[in-house]
Amino acid sequence: MDIDPYKEFGATVELLSFLPSDFFPSVRDLLDTASALYREALESPEHCSPHHTALRQAILCWGELMTLATWVGVNLEDPASRDLVVSYVNTNMGLKFRQLLWFHISCLTFGRETVIEYLVSFGVWIRTPPAYRPPNAPILSTLPETTVVRRRGRSPRRRTPSPRRRRSQSPRRRRSQSRESQC
């Protein structure tokens, strides 16, 4: 079976694979971040969101994997075999967990649409030859908070901006009213 854990969230394993493996923080740092930001929601019996559910499952699976790793470490007597198992877990499974934890924590922190736009932007940036791309990669935290991803189809008609009108010297509204309307 070929199961993509990101599909229902609008992303794919391939989209996350554009990010280099050293991009993702350690599992310990990601678990600490999830705990600091979302402990109450993760421990709650209430359903919060699909991202919370996925994060809960990833955290539980990581715990089980660490239990297995401890068992292997205690019961596998050959040091070379033990090192191979630990290396495999850290390299392959560790990266998958780091990607999964990062994705769901980022979606909860920045919003799913922003994270997906970031992944697409980074994917475009990394595939563009160095001579033709900006020197710095996109950064997730600097993307606008209200990013609009346009659907394919008719593009909206562009309007030319109207010339600015000169303001009269006598204000029509009192200042206190204009401040209230900005909320």
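In case you wondered, yes, glycine gets a Cβ from its N, Cα and C as well.
Since the structure is predicted, the reported quantities are computational estimates derived from the model, not experimental observations.
Here the residue is the original one, but Swiss-Prot notes a mutagenesis experiment at this spot, Ser155 to Ala: Complete loss of replication.
For the published mutagenesis Ser162 to Ala, Swiss-Prot gives the following note: Complete loss of pregenomic RNA encapsidation and replication.
Where Swiss-Prot documents Ser170 to Ala as a mutagenesis experiment, the accompanying text is: Partial loss of replication.
Thr33 (variant position) falls within a helix when secondary structure is assigned with DSSP. Over all protein chains present, the Cβ of Thr33 (variant position) has 16 other Cβ atoms lying within 10 Å. What Swiss-Prot notes for the natural variant Thr33 to Asn is this: In strain: Latvia.
Swiss-Prot documents Ala80 to Ile as a naturally occurring variant and attaches the note In strain: Latvia. DSSP assigns Ala80 (variant position) to a helical segment in the three-state reduction. Ala80 (variant position) is surrounded by 7 other CB atoms, counting those within 10 A of its CB over all protein chains shown.
The secondary structure of Phe97 (variant position), as reduced to three states from DSSP, is helical. Cβ-based neighbour count (10 Å, all protein chains) for Phe97 (variant position) stands at 20. Among the natural variants that Swiss-Prot reports, Phe97 to Leu is described with the note: Frequent mutation in chronic HBV carriers.
Phe97 (variant position) and Ala80 (variant position) have their C-alpha atoms 25 Å apart, to the nearest angstrom. The two recorded residues Thr33 (variant position) and Ala80 (variant position) have their Cα atoms spaced 34 Å from each other.
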